[in-house]
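Feature annotations, reproduced from Swiss-Prot:
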DOMAIN    17-346  domain 'tr-type G'
BINDING   26-33, 158-161, 213-215  GTP binding site
MUTAGEN   VAL187 to Phe  Causes resistance to fusidic acid and reduces sensitivity to sordarin
MUTAGEN   TYR521 to Asp, Asn or Ser  Reduces sensitivity to fusidic acid and sordarin
MUTAGEN   SER523 to Phe or Pro  Causes resistance to fusidic acid and sordarin
MUTAGEN   ILE529 to Thr  Reduces sensitivity to sordarin
MUTAGEN   PRO580 to His  Causes impaired ribosomal translocation with an increased rate of -1 programmed ribosomal frameshift read-through during translation
MUTAGEN   HIS694 to Ala  Abolished ability to promote translation elongation
MUTAGEN   HIS699 to Asn  Leads to conditional growth defects, sensitivity to translation inhibitors, and decreased translation
MUTAGEN   GLY701 to Arg  Prevents ADP-ribosylation of the diphthamide by diphtheria toxin
MUTAGEN   VAL774 to Phe  Causes resistance to sordarin
Amino acid sequence: MVAFTVDQMRSLMDKVTNVRNMSVIAHVDHGKSTLTDSLVQRAGIISAAKAGEARFTDTRKDEQERGITIKSTAISLYSEMSDEDVKEIKQKTDGNSFLINLIDSPGHVDFSSEVTAALRVTDGALVVVDTIEGVCVQTETVLRQALGERIKPVVVINKVDRALLELQVSKEDLYQTFARTVESVNVIVSTYADEVLGDVQVYPARGTVAFGSGLHGWAFTIRQFATRYAKKFGVDKAKMMDRLWGDSFFNPKTKKWTNKDTDAEGKPLERAFNMFILDPIFRLFTAIMNFKKDEIPVLLEKLEIVLKGDEKDLEGKALLKVVMRKFLPAADALLEMIVLHLPSPVTAQAYRAEQLYEGPADDANCIAIKNCDPKADLMLYVSKMVPTSDKGRFYAFGRVFAGTVKSGQKVRIQGPNYVPGKKDDLFIKAIQRVVLMMGRFVEPIDDCPAGNIIGLVGIDQFLLKTGTLTTSETAHNMKVMKFSVSPVVQVAVEVKNANDLPKLVEGLKRLSKSDPCVLTYMSESGEHIVAGTGELHLEICLQDLEHDHAGVPLKISPPVVAYRETVESESSQTALSKSPNKHNRIYLKAEPIDEEVSLAIENGIINPRDDFKARARIMADDYGWDVTDARKIWCFGPDGNGPNLVIDQTKAVQYLHEIKDSVVAAFQWATKEGPIFGEEMRSVRVNILDVTLHADAIHRGGGQIIPTMRRATYAGFLLADPKIQEPVFLVEIQCPEQAVGGIYSVLNKKRGQVVSEEQRPGTPLFTVKAYLPVNESFGFTGELRQATGGQAFPQMVFDHWSTLGSDPLDPTSKAGEIVLAARKRHGMKEEVPGWQEYYDKL
């Protein structure tokens, strides 16, 4: 345990080469918070007795009750390395003390937006995988997010104690399980990794994989064992590391290494990993768990483990825990892996800068980020807001990428829509103070140089969720984060007592600040809507709203799903609309956009902010668009970045450029609220074929053009075989074989489609993957548990939009029922207007 003061930390912050910013990511319940504990205990915050139970990073009451992590929390740890270890570090270092900023993030699918916020400010990730369950859907989602942010992974295979005690596996089986898990991680890594990163696959023989048990507080890497044996046998450590993994076998008779699993006489040899690493661990486990009093002291002496006074009287699991912790302390293995293999900010920002910064790659600010320069202009990205103990105020939590942030410093606070040279979304204010985030506590400090993670007080009222702080007037923003989930489940919230309304409004503002992925808005009919990514996420948000942010009793409507409106074919005739003064006409047609193009727009591969020539090139080469069309994209909608497009296909129209702004504004409006039931449009492409305009500018202003364009868009849309799309979850369910039948019956009842079912080799568990419409997912978890006797655990994550085949204009069809219910709820006329209503005759 290190006694560790703020001053020591502050001095380490200046040696940026010795800082490591990393996050812990994993599937839900694979043991992130538990592993984090053994690290925190090493840095001197939890007592050793509590590690494994305290879950120090789960700061909220509901996190401790539910046993899940909901918000990501940050902690700074201090670690000292021996000189020979420091020599092995491939990057520049200075001295042997290291500062590790660790962020524990939630594993539950519904909170993956929290994970994104954590990943943005870190350079490395500790991926935790359960030995028995292996790589699950969420491990893959989060790992994909990390690699997309150019973050280097290292892996911990956790819960090895379960494999030994519950499943009683043999050594070779355990080795095969490990090897399979490492392989499935590497498959994901090689699929999604960025070339810039080089080879970021994980190799046990290089020490980038650790094995252990968070609950018992022990872990090891192959490097640690190689170091032990290298000293004992006087061999080279690097050679030893290679031999302790994979197909290498040691023949004790001839004292020779071979890569065949039999010796000359055909007797089977034992794999080196099993013989040198697993054997001592298995022996300890068997001796202690079978209460062999005489064998234990002999083993302990061989392994140089000394028990103190009252520890000698322990037996069974309690003794096992103490012994394993002394033999292989988890913190040593993990800290060594983090310090040796994860990049320092200096190394990482060199290759992450261009991806973090919106402006050109050669301007002063981008170069300062690349060099992680503490003397340059300040560049700080706020990735989220953390509620303080005093109600309604927030710390801004983020990372300094360049420059130094000081208490009392005046900074430019740039929101996500800021454009250099304009005044929108910009505040110039002073930071009241700079604090260090330590899990449940904060420590004030004076200033903080580039490369570190930090909390700021006093700027929360100027930022919604994220933003860039800078002192340079020419600086562009840091790029906005891409969330892999979208808010698709909504509820309407009302107050029970009308006097509390102002508190609700204030509470909704605070809620949308504190959670990066929640949407709050007011609908046409005056309801307050809260949208979240799934049932659990919404439940937590509403609980926060009721108890913390608003603090008043609320009435909550049953959840509703967000739909999208789309078209299936090209408009059957050209839609024409005249302006209110009859002097201007717009002719257009609507047609569908391919799903892959819509996805590319939603995932930011095709970006409205890109150079139009480069964008046209991509669309022509990868998606088969006509280059002239791709160059003439006027805008994306809704909100300027959605998957709907306006294409200018007119020939030689006078004054056309003058109405472009009005057309764009009208299109944003039309795509935000479609004609069928006021939901957003998706995958609709509008081709403007011809425009007739009045010669006098005064007769073709916004007031004439905007309503015309909107009517024309609606008419074209309704003529093009309109359909509605519903959101679909990908569900992954892990369960024992006898429960599979129960899962199928529940899925069939809820319009689910099973995609795959496979057994995990070496375990009795089955993994079922299925598509489940979000609309049907409410109460799914409960029904599933009932049908399978509590043996199945579903994980749901938004996967795609699926088009409903039936006709939304026919009130008797499935789609028509949904439309009718929504129109009633929104207070619109019950029948959908026909295209004639928006179409004008010549």
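Cβ coordinates are placed from backbone N, Cα and C, and glycine is handled just like the others.
Note that the coordinates shown come from a computational prediction; the quantities given were computed from them, not determined experimentally.
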Same chain, 6+ residues apart, C-beta under 8 Å of the C-beta of GLY701 (mutagenesis position), given in sequence order: SER662
Fewest other C-beta atoms within 10 angstroms, as judged across VAL160, LEU215, SER523, PRO580, HIS694, which are the recorded positions: PRO580
Cα separation, ILE529 (mutagenesis position) to SER523 (mutagenesis position) (Å, whole number): 7
Which recorded positions sit within 10 Å of ILE529 (mutagenesis position) - Cα, from ALA26, VAL187, TYR521, PRO580, HIS699: TYR521
Nearest recorded site to SER213 (GTP binding site) by CA-CA distance, among mutagenesis positions VAL187, HIS694, HIS699, VAL774: VAL187
Alpha-carbon spacing, ASN158 (GTP binding site) to VAL187 (mutagenesis position), which is rounded to whole Å: 19
Listed mutagenesis positions (VAL187, ILE529), ranked by Cβ neighbours within 10 Å, top entry: ILE529
For ALA26 (GTP binding site), the three-state class that DSSP assigns: strand
Those binding-site residues, out of ALA26, VAL160, LEU215, that come within 10 angstroms of PRO580 (mutagenesis position) at the Cα: none
Around the Cβ of VAL774 (mutagenesis position), the count of other Cβ atoms that are within 10 Å: 23
From recorded positions VAL160, LEU215, HIS694, HIS699, VAL774, the one whose Cα lies nearest TYR521 (mutagenesis position): VAL774
